[in-house]
Amino acid sequence: MELNCVQFLRNKTILVTGATGFLAKVFVEKILRVQPNVKKLYLLVRASDNEAATKRLRTEVFEKELFKVLRQNLGDEKLNTLLYEKVVSVPGDIATDQLGINDSHLRERMQKEIDIVVNVAATTNFDERYDVGLGINTFGALNVLNFAKKCVKVQLLLHVSTAYVCGEKPGLIPEKPFIMEEIRNENGLQLDINLERELMKQRLKELNEQDCSEEDITLSMKELGMERAKLHGWPNTYVFTKSMGEMLLGKHKENLPLVIIRPTMITSTLSEPFPGWIEGLRTVDSVIIAYGKGVLKCFLVDVNSVCDMIPVDMVANAMITAAAKHAGGSGVHMVYHVGSSHQNPVTFGEIHEIAVRYFTKNPLRSRNGSLITVSKVRFIPTMALFSLYMTLRYKLPLQLLKLVDIIYPWRNGDKYGDKNRKIELVMRLVELYEPYVLFKGIFDDRNTKSLCANQKEEEIKNTEKLMFDFDPKGINWGDYLTNIHISGLVTHVLKK
């Protein structure tokens, strides 16, 4: 065990899958910034060949604003030299055997050199196609494990999952691995992952034999994923396939040290490499921005429920610290919840109040340049009440519009069809988000708390400063949301 993280990273060769993803970028940037003497970073990306992989890494990772601090510290020439010497682009795909690394010489070299394998690759769409979700989140995780076992120097597999693999359980969610043989739904049906794959393949075969369009196949595979997830007690395909991935890792790890990081909702950087950096709208961010744009009038949420968020740089710090602690540890199978609900909770109601104050003071502009005035949102605490509200507020008036369209088809075009599609989209999104906005669980994080305390003690003793902080108690939610996160969304996502 070594909790001097900077020293631990020195001369290490690390494979990172899903390297163009939000969390992976922050993880890679942190390593290069604090330990330029890392030996090598093999970064796996989906690409047709090495040239395409290198181009993706350059445009989607290293040219991003995230790397501006490193670029300022080193200058363009030295940074480019560092990337040339330390980073190896690897075209591949974890959904395929050997991670899709077709270059046998590269594959053999990697298996001789790699010390740490970090699996961040995932599809995070809640209603992903079942074949895609199983391919990446479930059996892709197993492919990464099998590749790691072939690495002769490997000290650890660190797998990034999600805290929401717990499903919709209320109360204190335990920080422990899944035991596949213990997984049964409320009717006693035991989960069989291989059977799930066979069911998926059979459905896909039937659809192809029927000459279904790609659109119909996609819709059918999405429906199958949601159907199987709910049958076994999970709310959606994403968390179901991620949980099965964890189960396969636990069952087949043998003696390989395994650490599973389960972050909650990942948000913008708290402090490193600079505050507020984020890519895309993530979970609760979509709601915040919709509110700022004045288009959110009502929303399904229990304002007293905790919204478990954690800044992305804290997740990266926890990953590095956990790797340093457990690398080379015999028989290790550790789970870390990285979130805030247990030690420093913030509710949806509190977030709304902060958003009201922010957008009242800093209003967005509409397309015509006028300032957007926000008002408080009508929050509806149950799905039944939300459906009733939508029926009375929108669906009944829509029936009148349908009648007008039928009687006077030349006057309105298909206004009914257009508005009905929008309402159906809203209801679909609400159904997907329901498990999270009404979530009643709190994530036990005693493992993470202990890891964080040990790391703080080690850092203060040796360096007198914190370089790998991931203590959620240090987050001031009012300051973070107002001055860092929401302003970061406006700057980096809306480009205002």
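From the backbone N, Cα and C atoms, a Cβ is placed for every residue, glycine too.
Other Cβ atoms within 10 Å of the Cβ of TYR238 (mutagenesis position) number 24 in total over all chains. Swiss-Prot lists TYR238 to Phe among its mutagenesis entries, and the accompanying note reads: Loss of enzymatic activity.
According to Swiss-Prot, the mutagenesis experiment LYS242 to Ile carries this note: Loss of enzymatic activity. LYS242 (mutagenesis position) carries a helical DSSP state (H, G or I).
Less than 8 angstroms from the CB of THR347 (mutagenesis position) sit VAL303, ASN304, SER305, VAL306, CYS307, each of them six or more residues away in the same chain. Quoted from Swiss-Prot, the note attached to the mutagenesis of THR347 to Ile states: Decreases protein stability and enzymatic activity.
Quoted from Swiss-Prot, the note attached to the mutagenesis of ALA355 to Leu states: Catalyzes the formation of C16:0 fatty alcohol instead of C18:0; when associated with M-377. For ALA355 (mutagenesis position), the same-chain residues 6+ apart in sequence whose C-beta sits under 8 angstroms from its C-beta are ILE288, TYR291, GLY292, VAL374, LEU481, ILE486. Under DSSP, ALA355 (mutagenesis position) is assigned to a helix (H, G or I) in the three-state scheme.
Per Swiss-Prot, mutagenesis PRO363 to Ser is noted as: Decreases protein stability and enzymatic activity. Proximity of PRO363 (mutagenesis position) to non-local residues of its own chain (separation of 6 or more, Cβ distance below 8 Å) is seen for GLY292, LEU371, ILE372, THR373, VAL374, given in sequence order.
Under DSSP, VAL377 (mutagenesis position) is assigned to coil, being neither helix nor strand in the three-state scheme. Here Swiss-Prot describes VAL377 to Met as a published mutagenesis experiment; the accompanying note says: Catalyzes the formation of C16:0 fatty alcohol instead of C18:0; when associated with L-355.
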If you count the other Cβ atoms within 10 Å of each Cβ, which of the mutagenesis positions LYS242, VAL377 comes out on top? LYS242
Taking the Cα atoms as reference points, how far is VAL377 (mutagenesis position) from LYS242 (mutagenesis position) in Å? 33
THR347 (mutagenesis position) falls, by DSSP collapsed to helix, strand or coil, into strand
